[in-house]
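**Student:** When I checked Swiss-Prot for this same protein, it listed these features:
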- Asp242 to Glu: Loss of both activities (MUTAGEN)
- Ser311 to Asn: No effect (MUTAGEN)
- Pro313 to Gly: No effect (MUTAGEN)
- Leu314 to Ile: 75% decrease of both activities (MUTAGEN)
- Asp344 to Glu: Loss of both activities (MUTAGEN)
- Trp384 to Tyr: Loss of both activities (MUTAGEN)
Amino acid sequence: MRQDMPKPSEAARCCSGLARRALTIIFALLILGLMTWAYAAGVPLASDRYGLLAFGLYGAFLSAHLVAQSLFAYLEHRRVAAAARRSLAKGPLDAATARSVALTISAYQEDPAYLRQCLTSARALLYPHTRLRVLMVVDGNRAEDLYMVDMFREVFADEDPATYVWDGNYHQPWEPAEATGAVGEGAYREVEAEDPGRLAVEALVRTRRCVCVAQRWGGKREVMYTAFKALGDSVDYVQVCDSDTRLDPMALLELVRVLDEDPRVGAVGGDVRILNPLDSWVSFLSSLRYWVAFNVERACQSYFHCVSCISGPLGLYRNNLLQQFLEAWYNQKFLGTHCTFGDDRHLTNRMLSMGYATKYTSRSRCYSETPSSFLRWLSQQTRWSKSYFREWLYNALWWHRHHAWMTYEAVVSGLFPFFVAATVLRLFYAGRPWALLWVLLCVQGVALAKAAFAAWLRGCVRMVLLSLYAPLYMCGLLPAKFLALVTMNQSGWGTSGRKKLAANYVPVLPLALWALLLLGGLARSVAQEARADWSGPSRAAEAYHLAAGAGAYVAYWVVMLTIYWVGVRRLCRRRSGGYRVQV
């Protein structure tokens, strides 16, 4: 007769946890030390006679990282494909046993065209009708916000939708209304014990299939909190979605399959693609970058069950777990300031902190709007970088509960911007022109190799244009990251609603300072090289390499820009005129 294994005692579990923490800290410090030493020492692994074409230990480390990341992403795609074949063999989902799901949509001053696409796609989701609820919460209850409520009522007209305009929200002060008829000093008065608006919202959400609530403005986190709190424990899973997102009909079903297959998975995200890639060169490059971010970087994380961020446009959470950390998630503070951005990343971190896995599936897909102007894109990236640095610190507390890859990748990605900035400044101020050009060639070469792998994985030649994103990172995103680092405790939506686009010029300041630093260093280096003696054999070889390298760099840009203008701008119809909003 088999005997049950004894459960470990509380002391044993505590010791095991402390040991894992200690080993994780040692591993993180080891990675940090090796990277810093490899960068600072500049150990060359291969070099030509004059040291002009050199390949160092740090470059080898980054190359190995990219190869490993690509390999694990490929293996994860194969794993997802195998799971899809198993699901297909099981047949369609049984409506009687399907998990109940609530689709929550966060809306704020949305472009009516995008909002209509979002709501229409929500209607078209291929999921058992009786097991799916739709809840949209509008951040704002003024007259100019109610067009979103009207559109919800119009799109779901045949579903008997319920709409409610709430004067407050869950966290706005509420004054009980006195009962009428009680007059005179000391007279008996009856007051309402609870907010009638909250009670009405919760009653509608838990009894009606399609509900839209417009509440007092409070920010996106307030909107999401209302949806989660009002739902309570009435559903099994909660899907998050933004109002500018168009869902693929199979998006929800594929997410549900991931959670159904493994109870250890607490949340799963899908493939977010760009809805407006042809609006501008910024949105086009963003569309390529998005694909790699999800199908290479997050696919790699998913292989180790530790996706760092379930993206807001398309994610699914186990509701019983979400309700456990809902209050802590909403009340998050950083340096004494209440956090109002980085909602999706902190939701993911809360799930990881409980020891549950987070996954990504490329079979679930949606299309979301991205900024088409450089200024708005810069504001968006600054906001995302703020939440990244802040959540990096929180995420570090739970590295020991997950695979070592989570620790390794967090350290590498966290240090990377600082090493890039240090390299650029050192070359501009202390390096020779050829050294600067050699680094630029290496950067574009690595970017082209990564783009070529993405083109092969996706089966789309146009992905090679992703290599053009490298200069955008170096010149725009890198200084924005440092602005984000020093302004992490400043809260807000970060980007404006799409109905009324507002320019934010604050992120331009670090770009201007960065440009002045680089121009100053370049002028200094050019002046020094102009006075140098170029008659020696090493200098002659450097001049030859400089001419050949400059020719290769210019040729690369000519080819890539030609592909972009001919293959993208001229052969694809571009949406012009920005947003045409009619309410």
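Glycine too: its Cβ is placed from the backbone N, Cα and C atoms.
If you look for the noted substitutions, you won't find them, since the model keeps the original residues.
On this model, are these features tucked inside or out on the surface, and what's nearby?
**Tutor:** DSSP assigns Asp242 (mutagenesis position) to a strand.
Counting every protein chain shown, 24 other Cβ atoms lie within 10 Å of the Cβ of Ser311 (mutagenesis position).
A 10 Å cutoff on Cβ-Cβ distances gives Pro313 (mutagenesis position) a total of 25 other Cβ atoms nearby, all chains included.
Neighbour density for Leu314 (mutagenesis position): within 10 A of its CB lie 30 other CB atoms from the protein chains shown.
A helical conformation is recorded for Asp344 (mutagenesis position) in the three-state DSSP classification.
Trp384 (mutagenesis position) carries a helical DSSP state (H, G or I).
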**Student:** Check the Cα-Cα distances from Pro313 (mutagenesis position) to the mutagenesis positions Asp242, Asp344, Trp384 and tell me which is shortest.
**Tutor:** Asp242
**Student:** Compute the C-alpha separation of Leu314 (mutagenesis position) from Asp242 (mutagenesis position), stating it in Å without decimals.
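**Tutor:** The Cα atom of Leu314 (mutagenesis position) is 8 Å away from the Cα atom of Asp242 (mutagenesis position).
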**Student:** Sorted by position, what residues of the same chain at least six away from Asp242 (mutagenesis position) have a C-beta under 8 A from it?
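**Tutor:** Result: Ile105, Ser106, Cys118, Gly312, Pro313, Ser368.
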**Student:** At the Cα level, what's the spacing in Å between Ser311 (mutagenesis position) and Trp384 (mutagenesis position), rounded?
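**Tutor:** Per the Cα atoms, Ser311 (mutagenesis position) and Trp384 (mutagenesis position) stand 11 Å apart.
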**Student:** Applying a 10 Å Cβ distance cut-off over all chains shown, what neighbour count does Asp344 (mutagenesis position) have?
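**Tutor:** Looking across every protein chain shown, the total is 23.
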**Student:** Give the number of CB atoms, excluding that of Trp384 (mutagenesis position) itself, located within 10 Å of its CB.
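**Tutor:** Neighbour count, Cβ to Cβ under the 10 Å cut-off: 19.
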